Amino acid sequence: MWSSLFGWTSSNAKNKESPTKAIVRLREHINLLSKKQSHLRTQITNQENEARIFLTKGNKVMAKNALKKKKTIEQLLSKVEGTMESMEQQLFSIESANLNLETMRAMQEGAKAMKTIHSGLDIDKVDETMDEIREQVELGDEISDAISRPLITGANEVDEDELDEELDMLAQENANQETSKIVNNNVNAAPISENKVSLPSVPSNKIKQSENSVKDGEEEEDEEDEDEKALRELQAEMGL
């Protein structure tokens, strides 16, 4: 009530906005100074170029005046750069302080939320709830064991020794069948191996003729190669 009458609420709102406004204004002014800095550097370069031109023309008076302007602009540039450095430091400090403030506010809100959550809890209630959960878990395990228990009784159980004997008999039968297959295959293959197949002889005259034709072809190719070489040498001598 009293705070609203004396305007404390509005002042608190203004205090919250003041850091942000200060940061914005500082950044704007730093940008303005940065533009001024670039302009002054351009003027310094121009004055130096004018001094060089006047010297080449032999006009030392005008060259000296250009250098004086350059010195004046350099002094102004130094002041602008110093102001920029101070404002950048101030901006960094305000941003850091504002970040700390916002962090503190967030942590306070988190603490309030945790307090609200824990207001309806105490250690006794937690222990009681955990005991109930453990009981239900144990009950669930017992139910799972009961459901997964086999329904076969002792009267329906199979003799393991009897199963082993039957398995050995099946293995012996398989071995006998494989042996009989091997014997039958050997018996059927024996007559075929005894028969000899005679093949006709191959004439050798055609082979000799083909060899001679190949040699003749190679000799003709060698002669053609020599002719081509001679022709190329003649063309080279004639400059063709």
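Note: Cβ is positioned from N, Cα and C throughout, glycine not excepted.
Swiss-Prot annotations:
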MUTAGEN   Trp2 to Glu  Impairs binding to membrane
MUTAGEN   His29 to Glu  Leads to severe sorting defects; when associated with E-25 and E-36
MUTAGEN   Met87 to Glu  Leads to severe sorting defects
MUTAGEN   Glu95 to Lys  Leads to severe sorting defects; when associated with K-102 and K-109
MUTAGEN   Glu102 to Lys  Leads to severe sorting defects; when associated with K-95 and K-109
Mutagenesis positions (Glu95, Glu102), the one with most neighbouring Cβ atoms at 10 Å: Glu95
All-chain count of other Cβ atoms within 10 Å of Met87 (mutagenesis position): 16
Rounded Cα-Cα span from Glu102 (mutagenesis position) to His29 (mutagenesis position), Å: 24
